[in-house]
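Database features, via Swiss-Prot:
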type: MUTAGEN; residues: D17 to A; note: 1.7-fold decrease in enzyme activity
type: MUTAGEN; residues: D100 to A; note: 2.5-fold decrease in enzyme activity
type: MUTAGEN; residues: Q101 to A; note: 5000-fold decrease in enzyme activity
type: MUTAGEN; residues: S132 to A; note: 50000-fold decrease in enzyme activity
type: ACT_SITE; residues: S132; note: active site, charge relay system
type: MUTAGEN; residues: D158 to A; note: 2.4-fold decrease in enzyme activity
type: MUTAGEN; residues: D172 to A; note: 5000-fold decrease in enzyme activity
type: MUTAGEN; residues: Q173 to A; note: 200-fold decrease in enzyme activity
type: ACT_SITE; residues: H174; note: active site, charge relay system
type: MUTAGEN; residues: R178 to A; note: 100-fold decrease in enzyme activity
type: MUTAGEN; residues: R180 to A; note: 10000-fold decrease in enzyme activity
type: MUTAGEN; residues: R183 to A; note: 10000-fold decrease in enzyme activity
type: ACT_SITE; residues: E201; note: active site, charge relay system
type: MUTAGEN; residues: D202 to A; note: 12.5-fold decrease in enzyme activity
Amino acid sequence: MPLSSQPAILIIGGAEDKVHGREILQTFWSRSGGNDAIIGIIPSASREPLLIGERYQTIFSDMGVKELKVLDIRDRAQGDDSGYRLFVEQCTGIFMTGGDQLRLCGLLADTPLMDRIRQRVHNGEISLAGTSAGAAVMGHHMIAGGSSGEWPNRALVDMAVGLGIVPEIVVDQHFHNRNRMARLLSAISTHPELLGLGIDEDTCAMFERDGSVKVIGQGTVSFVDARDMSYTNAALVGANAPLSLHNLRLNILVHGEVYHQVKQRAFPRVT
């Protein structure tokens, strides 16, 4: 099976195009099987799960799919619902909407349903997409909230445990749109082993099974690699003090460009 038709993980910075070209959503639809897709929509992060679930249901229905189901999970007990678990065994794609990432993790983390979704994703059996809050939960370490517009400092970011879909990353969404570079750097200062991803709105980082990450959409994806960081004062200063971070590697990619995790290199678009 060519890479372009294999299941993938799509991490979306929020506010993806839902009306015109719908390129990111079309890519998820295609990677989930196109007209043969069986897609589950998880709107649990939203305060209005029924409304947001129906919105995405309409979008994917218009594209043409084999089956659609909104997994309207509002309490943790539903994470062991036999009907939902059966659907997850049959589906080809799962889409997690935006909202509140803490709410999403509170409902799904360590449930049989989420454990099986993660397992099937890791086995390359299904595609998984998350937008906004649905993107934030992708790592094991998750940015749960914080501020922006300041210098990097530890008080700028609130961390929590995510869903561990791609455990080696930490994600910030609505990135340049909300001036969140300092927030991502603050998170990286205490977790330099992680690859930081700052994803702009209507932009997606698509993780392939060969270790490559392709950028799709209108904005940029910033890759902050601190694995060779030579120094930080994070452990020496107060929570509100400015942070020093030496020898970071920053790559900013646009549509069609690729970052390779293993090679730790960025590649321009092949035309």
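Just so you know, glycine gets a Cβ as well, placed from its N, Cα and C.
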Cα separation, Q173 (mutagenesis position) to D202 (mutagenesis position) (Å, whole number): 10
Between D17 (mutagenesis position) and E201 (active site, charge relay system): CA-CA distance (Å): 9
Recorded positions near R180 (mutagenesis position), in sequence order, restricted to D17, D100, S132, D172, Q173, H174 and a 10 Å Cα cut-off: D172, Q173, H174
Mapped DSSP class for D100 (mutagenesis position), helix or strand or coil: coil
Rounded distance in angstrom between the Cα atoms of D100 (mutagenesis position) and S132 (mutagenesis position): 9
Spatial neighbours of R183 (mutagenesis position), counting only the recorded positions Q101, S132, D172, Q173, H174 and Cα distances within 10 Å: D172
Spatially closest candidate among D17, Q101, S132, D158, the listed mutagenesis positions, to Q173 (mutagenesis position) (Cα to Cα): S132
Cα within 10 Å of D172 (mutagenesis position) - qualifying mutagenesis positions among D17, Q101, D158: none
